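Visitor: Sharing a structure, written as structure tokens. Questions coming.
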Amino acid sequence: MHQFQQDNQYFIFNFDRTFEQATEFFQAEFWQKQERVIGSAKGRGITYFLQTEDWFGVNCALRHYYRGGLWGKLNKDRYRFSALETTRSFAEFHLLQRLYEAGLPVPKPIAARIQKGKLGICYQADILTEKIENAQDLTALLQTQTLPKETWMQIGRLIRKLHDLQICHTDLNAHNILLQQTEQGQKCWLLDFDKCGEKSADFWKVQNLNRLKRSFEKEVGRMNIQFTEQNWADLTSAYHQ
């Protein structure tokens, strides 16, 4: 792992070297000129999927951090700087690395950057993470098919592993769970650990699960996904084992 500074930019890479193109790696235009953009997804901004296996060992997802809500209308992507390790991209990078090393199915963090403004008070942030191949988010799949009991139980066990590490996923919802098709069957992954972190005690774990259930119920009405109380019972049964 290598952390370094170039002018008003700070980088961390999951490699023991410095890259001359460090700045360009976080610019969509660079990858477009290289003809290495292989897809994209829209959220608050655009996440670009990049062909980088020959450079980084895996293909990557490039994401810029944007604010949501009312603040996002006034200030779309600047955050107040206090310490490097607590910036949005560096904090998510380190949390992903911790979970990855613990064996949880999360994207491997590849690199993160922050760029300070002229006064050094605010910063903008970006992150590069592993792209999970041959995968769809849960809501996309549930619009066209039901899932077997074992898949719901796998999701429950995954969330339990996360909670056993005292990590609270503050945006735990059906869109942040991916299902990957492998030769061994379906594998569940968790995404988007921005603003997530360690939390003491246990009271929040039930609240976290309830948040996930509400997201499923919301998408039943909004996207007509196939989700039942029995699915939830299978998930929570595995969680409590």
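Cβ from N, Cα, C; glycine included.
According to Swiss-Prot, the natural variant ILE46 to Thr carries the following note: In strain: I69. Under natural variants, Swiss-Prot gives GLU85 to Asp with this note: In strain: I69. Annotated active site per Swiss-Prot: ASP171, in sequence order.
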Visitor: Sort out the sequence-distant neighbours of GLU85 (variant position) for me: same chain, 6+ apart, CB within less than 8 Å of its CB, listed by position.
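Guide: GLU85 (variant position) has long-range Cβ partners ALA91, HIS94.
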Visitor: Excluding near sequence neighbours, so keeping only residues 6 or more apart in the same chain, what lies with its CB under 8 A of ILE46 (variant position)?
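Guide: Set apart from ILE46 (variant position) by at least 6 residues yet with Cβ under 8 Å, we have ALA28, SER40.
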Visitor: Name the secondary structure element type, per DSSP in three states, that contains GLU85 (variant position).
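Guide: Its secondary structure by DSSP: helix.
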Visitor: So how many other Cβ atoms are close to ASP171 (active site), meaning within 10 Å of its Cβ?
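Guide: Total other Cβ atoms inside 10 Å, all chains included: 14.
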